[in-house]
Amino acid sequence: MAFNPPVIRAFSQPAFTYVFKFPYPQWKEKEWLLHALLAHGTEQSMIQLRNCAPHPDEDIIRDDLLISLEDRHFGAVLCKAVYMATTTLMSHKQRNMFPRCDIIVQSELGEKNLHCHIIVGGEGLSKRNAKSSCAQFYGLILAEIIQRCKSLLATRPFEPEEADIFHTLKKAEREAWGGVTGGNMQILQYRDRRGDLHAQTVDPLRFFKNYLLPKNRCISSYSKPDVCTSPDNWFILAEKTYSHTLINGLPLPEHYRKNYHATLDNEVIPGPQTMAYGGRGPWEHLPEVGDQRLAASSVSTTYKPNKKEKLMLNLLDKCKELNLLVYEDLVANCPELLLMLEGQPGGARLIEQVLGMHHINVCSNFTALTYLFHLHPVTSLDSDNKALQLLLIQGYNPLAVGHALCCVLNKQFGKQNTVCFYGPASTGKTNMAKAIVQGIRLYGCVNHLNKGFVFNDCRQRLVVWWEECLMHQDWVEPAKCILGGTECRIDVKHRDSVLLTQTPVIISTNHDIYAVVGGNSVSHVHAAPLKERVIQLNFMKQLPQTFGEITATEIAALLQWCFNEYDCTLTGFKQKWNLDKIPNSFPLGVLCPTHSQDFTLHENGYCTDCGGYLPHSADNSMYTDRASETSTGDITPSDLGDSDGEDTEPETSQVDYCPPKKRRLTAPASPPNSPASSVSTITFFNTWHAQPRDEDELREYERQASLLQKKRESRKRGEEETLADNSSQEQEPQPDPTQWGERLGFISSGTPNQPPIVLHCFEDLRPSDEDEGEYIGEKRQ
C-alpha cells in the first residue's frame, strides 16, 4: 500500500506558479513512443488498460494494472523530472545544495498539450527574477527529461521515431539556454497601469486546493477517467483530469486525494467568519457604489505616451521612411525634430538609443545585399561601368566576382564570409571596397589603435570593412570567428560584451593577413584556418590617375545584374562556374576568343559569359562575325549577308579555259569594310548585342532575324546551282592534243610531213632558250 503524505500546513513564501508544456505537439498521436522513452517496460500494461471495464464494475486486471502503474507511467516520470529540475533551480537561487523550499508538481494530459503545473515557494525567488528565470527553468526541466530518455539506450538503440522526439528535446534545450522558450514555459503574471507584465505571487495552498486537487485521474489518452479513478475518490463537478501529483517529492495517491482535499478545506484553510471592515457579518450593510466610481471604473486604461516618447517614436518613423542611419543624416533631413529631442533631458542619449533601435531593426529585416538593392532599387549594368572595367583590368571575370559578392553579402557562401582585396598601392582595392560598403551605408570599421576594443564598431552592422588589415595574436581568435561568420561575443567600451552575429567582412590590404604578428615573432599557425574563411582577389596592375572612383550605383548595378541572372547560393555558384571547391585565391577569368579586357573600346557592350568587351566592328569585322557566331547560335555571319551572294564569272571563256578539278566553289567574302557587311551583320549585332527589353523589341528582333534567314536560304540555292554547273564542266571529256592546237592557233597543213600553219599572232614569237636547246645538233626545217 502506498504511503500517504502528511497534509502540508504551511508553504514557504513568496510563492509562484509555473506551467511547463512538453515541446512535442504530436504527443497524443505518438503516445506509445513516450511510454517507450520515459517509462520503458510499461507499454504492454498501457495496452491492457485500454480494454478494462470502467468503475464501478469489478475488474481484477484493472485494479492490478493501476497499482503496478501507480508511479511508473510516463506522466509520473515526467512529474519526477520536473520536481528534480525545480529543486536544482532553488539550489541555484539559494546557493545551497539542500534548499529550503516547498514544491508541488502535477502532470496533466490536456486536450492539446502535455503539461505540468508547478507551485514553488522559498527564498531566492522574487518578482524581479521569477519571470526572468523561465528560460533557465525550462532548460533544467528538458535536461532532466533527456537524461531519463538516455536510460533507454542502455537496453537498445532508439527507433527512428523515438530519435525524432529525442532530437526535438535536444533542440529545445539548446534554444532554452539561449533564452528562447517558445511559449512552453510560462509564469502567472499581472499587468500594471503602464501595460507592463510582472510575476504574480499566489496563495499556494488555496491555489492547490481550489484548482489542482479537485480533478479526476487519467494516466493515458487512450483510457478514460472512470477507468483510472475509483468511485469513492470521484469529483463530481470536475471536468479536467490529472496524471500524477508530487508534494515535496512524495506522491499523492489517488485513494487519498479526496481526504487530503477535505483536510485542507476544514483545518488548514478555513473560510473568513467576518468581513474585513467594521465587524459586520457577511452580506450585511454592504457599501453602496456611487455613479462616479462606476464611471471611473469604466474608463479605458490605455497607456498614453508623453512628449519625449512621442518625439522618439516620430524620429524612429523618420529613420525608417528616409533610411537615416547616422547622426549626420538626421541633421540633414529632420533638424527640427532633432532639436526638439535634443532639448529633452538626456537628449543626446535618447538619439543614440533611437539610432541603435533602427540599426537593430535594419539588421533583423535585411542582409547587406538586400539593403543595397533597397537603397538602389532601379539600376542597369552599362558597358562603361567602372567596377566592370576594374575587374577586367585585374584579370578577373567581373560577372563571376559579382556572383561571389552576392553570395557573401547575402550570407549564402558557407564558411567563407570574407572577401579580401589584396595588392600594392594604386591598384583599386580600396576603391572597390569603399564602393561596396558605402553603397550599403550601415557598416562598421575595425580600429587597430584601440587594441582592447578592436571590434567595438562592428555590432549592429550589415557589413564590416577592415581597411589595411593586420593580424595580431591579441585578436586573431575573435577575428577567425568573425571572418568565418560564426557568432561570438566581442568587448565593447563602457558596456558588457555583446553578441556579434554573422556579418560579412570586406578587407582591403597590402599586408599578409595570414601571418600573425606577436611581439617580435611572426607565426603561420593560423594561416590554414584563415584561408578557409577568406576569398582573396589579387589586384596587381596599377590604375591610371584618371580612372576615377567607383560609385555605389555602379557596384549596385553589377550585383543586381548577377543576383537576377544567377542562383546566389554556394551550390549555385559551384554549378555555374564548374568548381568543386571554392579556393582561397579567386580564379582568374578566361576571356572568349576575340573578346577584350581593354575598356577603351566598349561601345559594343560586354559578353555575358566571360565579362569581356565585344570588339569594334569597324576595326575588324571578321572577328566581330566570329564572336557573333558564337553568341547567336544557329545564325552564322555568312547566313546574315556578309557576302554579296553573286557568283564571279571566269576571266576566260569555256573554250579558252578548262577549270581545274579542285576549284573553290564558294564566292569570295566581301572585304571587312564593305558597305554590305556594314549594313547587314554589323548593324544587326550592334543593335541586338543584348536581350530585347520588351515585347516590341522582341517582335522587331524576330522580324530582322527572319529576313536574314531568308537571305541565307536564297544564297544557299545560288551556291547549289554554281556547284551543279561546275560539276557538269568537270564531267566533259578532256580535249585531245589536236583540239588543243586548234585552240592555241595552230592549223594542220594537210600535206604529209609539213609543219602546221601558225596564225599571224604567233609569228613574232621568238623561240626561248629552252627551245633553242632542243635543236642543238639538228638541222632546222
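Positions of Cβ are set from backbone N, Cα and C atoms, glycine also.
Every position carries its original residue.
Lifted from Swiss-Prot, the feature list:
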- Tyr211: active site, for nuclease activity (ACT_SITE)
- Glu108, His115, His117: divalent metal cation binding site (BINDING)
- Gly423, Pro424, Ala425, Ser426, Thr427, Gly428, Lys429, Thr430: ATP binding site (BINDING)
- 397-552: domain 'SF3 helicase' (DOMAIN)
- Asp384 to Asn: In strain: Eg/BSU-1 (VARIANT)
- Pro398 to Leu: In strain: Eg/BSU-1 (VARIANT)
- Gln536 to His: In strain: Eg/BSU-1 (VARIANT)
- Phe746 to Leu: In strain: KU3 and Salvator1 (VARIANT)
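Sequence features annotated in Swiss-Prot and their locations in the structure.
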residue : record                             : Cβ contacts under 8 Å, 6 or more apart
His117  : divalent metal cation binding site : Thr17, Tyr18, Val19, Ile104, Val105, Gln106, Glu108, Leu212
Tyr211  : active site, for nuclease activity : none
Pro398  : variant position                   : Ala387, Leu388, Leu391, Leu392, Leu558, Gly589, Tyr606, Gly611
Gly423  : ATP binding site                   : Gln394, Lys429, Asn510, Asn538, Phe539, Met540
Ala425  : ATP binding site                   : Asn510, Gln542
Thr427  : ATP binding site                   : Gln394, Phe539, Met540, Lys541, Gln542, Leu543
Gly428  : ATP binding site                   : Leu390, Ile393, Gln394, Phe539, Leu543, Phe547, Ile550
Gln536  : variant position                   : Cys420, Tyr422, Asn584, Ser585, Phe586
Note the Cβ centroid of Gly423, Pro424, Ala425, Ser426, Thr427, Gly428, Lys429, Thr430, the recorded ATP site, then list each other residue of that chain whose Cβ lies within 8 Å of it, in sequence. Phe421, Asn431, Asn510, Phe539, Gln542, Leu543
Check each residue in the chain of His115 (divalent metal cation binding site) that is at least six apart in sequence and keep those whose C-beta is under 8 Å from its C-beta; list them in sequence order. Val19, Phe20, Lys21, Phe22, Ser107, Glu108
In all the protein chains shown, the tally of other Cβ atoms within 10 Å of the Cβ of Lys429 (ATP binding site) is 24
Would you pick out, from the binding-site residues Ser426, Thr430, the residue whose Cβ has the largest number of other Cβ atoms within 10 Å? Thr430
Three-state secondary structure, which DSSP defines for Asp384 (variant position): coil
Neighbourhood of the divalent metal cation site (Glu108, His115, His117): other residues with Cβ within 8 Å of the Cβ centroid, in order? Val19, Phe20, Gln106, Ser107, Gly110, Cys116, Tyr242
Of Glu108, Asp384, which of the recorded positions has the most Cβ neighbours inside 10 Å? Glu108
Pro424 (ATP binding site), number of other Cβ atoms within 10 Å: 11
Under a three-state reading of DSSP, tell me whether His115 (divalent metal cation binding site) is helix, strand or coil. strand
Rounded Cα-Cα span from Asp384 (variant position) to Thr430 (ATP binding site), Å: 20
Within the predicted model, mean pLDDT of the domain 'SF3 helicase' (397-552): 93
What does DSSP assign Gln536 (variant position), in three states? strand
